[in-house]
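Step one of this worksheet: look at the structure below.
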Amino acid sequence: MAGYLSESDFVMVEEGFSTRDLLEELTLGASQATSGKVAAFFVADLGAVVRKHFCFLKHLPRVRPFYAVGCNSSLGVLKVLAELGLGFSCANKAEMELVQHIGVPASKIICANPCKQVAQIKYAAKHGVRLLSFDNEVELAKVVKSHPSAKMVLCIATQDSHSLNHLSLRFGASLKSCRHLLENAKKSHVEVVGVSFHIGSGCPDPQAYAQSIADARLVFQMGEELGHTMNILDLGGGFPGLEGAKVRFEEMASVINSALDLYFPEGCGVDILAELGRYYVTSAFTVAVSIVAKREVLDQASREEQTGAAPKSIVYYLDEGVYGVFNSVLFDNTCPTPALQKKPSADQPLYSSSLWGPAVEGCDCVAEGLWLPQLQVGDWLVFDNMGAYTVDTKSLLGGTQARRVTYAMSRLAWEALRGQLLPAEEDQDAEGVCKPLSCGWEITDTLCVGPVFTPASIM
């Protein structure tokens, strides 16, 4: 092991002991605390992060993963991923400082934000971070002045109209402008070494990767014609973090592998990267949030006859809302569904319920239309799949939120991490069997791969 992570950084649990068990212990302790101050906290299963990594290597063996630090910069995550050998994709000075503070060398960092502050470019130059991205002439000029020895990656626009987050509205050079940018880089003696793209989060169409890889091949040809040594292809992110996503990770991987074989075949001398955030951390984190207040509202029309519920609704107020942990309600249009820390009895009546955050305005609604038993102030609600853009969010209500995270890992996952037991070393005869360190899905030999796109023409 490289020494980034030690046993003192997490709670070692035995097989069969779940994060929900640990949450129960922690919520009990928090409820019994005498300070009266109760705040939301996370439990993170680092073993889930390890399993996701092995799954990635199994299905995309030619791709070198970089972790998107801005997705979740909690130290436990950074340390376990550094231990696994990942590179780190940083968007700003603070993220570069953070990963270098834990010992990650500059050679494993890419500053992937194509629109950086001059201070961030100067920091990268001073601290040896040479791999930077750009997508416009202004950014190129800033790099020429502040970091002339940088190795630049040209970020191209993608067809991300089906994605939840359309990054092409903000970032990415059009194919029509790429030759001009490459020519300017050559005239300015700036080395362009590759191409990157990002299809956006929540893209339901894996063929978007194939189209972008085909487009990248065109830009590689332009760069090589102009004398640039093009040897890096960055696939960006957009990989699903949930097992129940519309498009399974294996399906995406199959499409990507087919496109890589066609446009960047093995042995072509191109180093292939990907920047993953949600993929690694979404399902690894669970958050516990307490009820701080409640209000009962009499319904005008009772649904008691249809549902057995009493004729009233209940509004619960939480210590976290959409301007903090539950920001996905605003940005990803999600509807968080809680699990109750205390299991209700079968004969308890259900009430139409809604959950609201602490902001004193009408937009801080976490969830509504829920049917829950009668809950009390001080009770805990548990939300799964809360690892992406939650832990270190900046709240509009009071600056940066320092949220407590308890890390856990099973002994089996710890031993696998220490020995780097990759799936390739397992029994190849049991291909259809999900092993403890598999990705958690059954493997199929019949994944449906659509046609690979051909490069678009450039006018």
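Yeah, the Cβs are placed from backbone N, Cα and C, and that goes for glycine too.
In the three-state DSSP classification, K116 (mutagenesis position) falls within coil. One entry in Swiss-Prot concerns the mutagenesis experiment K116 to A. Its note says: Does not inhibit interaction with OAZ1. Reduces interaction with OAZ1; when associated with A-142.
Per Swiss-Prot, mutagenesis A124 to S is noted as: Does not inhibit interaction with OAZ1. In the three-state DSSP classification, A124 (mutagenesis position) falls within a helix. All protein chains included, A124 (mutagenesis position) registers 25 other Cβ atoms within 10 Å of its own Cβ.
In Swiss-Prot, the entry for mutagenesis E139 to A states: Strongly reduces interaction with OAZ1 and unable to abrogate both the inhibitory effect of OAZ1 on ornithine decarboxylase (ODC) activity and polyamine uptake; when associated with A-140 and A-142. The structure shown retains the original residue. E139 (mutagenesis position) falls within a helix when secondary structure is assigned with DSSP. Counting only same-chain residues at least 6 apart in sequence, those with a Cβ under 8 Å from the Cβ of E139 (mutagenesis position) are P114, C115, K116.
One entry in Swiss-Prot concerns the mutagenesis experiment L140 to A. Its note says: Strongly reduces interaction with OAZ1 and unable to abrogate both the inhibitory effect of OAZ1 on ornithine decarboxylase (ODC) activity and polyamine uptake; when associated with A-139 and A-142. Remark: L140 (mutagenesis position) has F134, M152, L181, N184, A185, S188, V190 as non-local neighbours, by Cβ distance under 8 Å and separation of at least 6 in sequence.
Long-range C-beta contacts of K142 (mutagenesis position), restricted to its own chain and to partners at least six residues apart, with a cutoff below 8 Å, comprise K116, V118, I121. Among the mutagenesis entries in Swiss-Prot is K142 to A, noted as: Does not inhibit interaction with OAZ1. Reduces interaction with OAZ1; when associated with A-116. Strongly reduces interaction with OAZ1 and unable to abrogate the inhibitory effect of OAZ1 on ornithine decarboxylase (ODC) activity and polyamine uptake; when associated with A-139 and A-140.
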- request: Enter the number of other CB atoms within 10 angstroms of the CB of K116 (mutagenesis position).
  value: 24
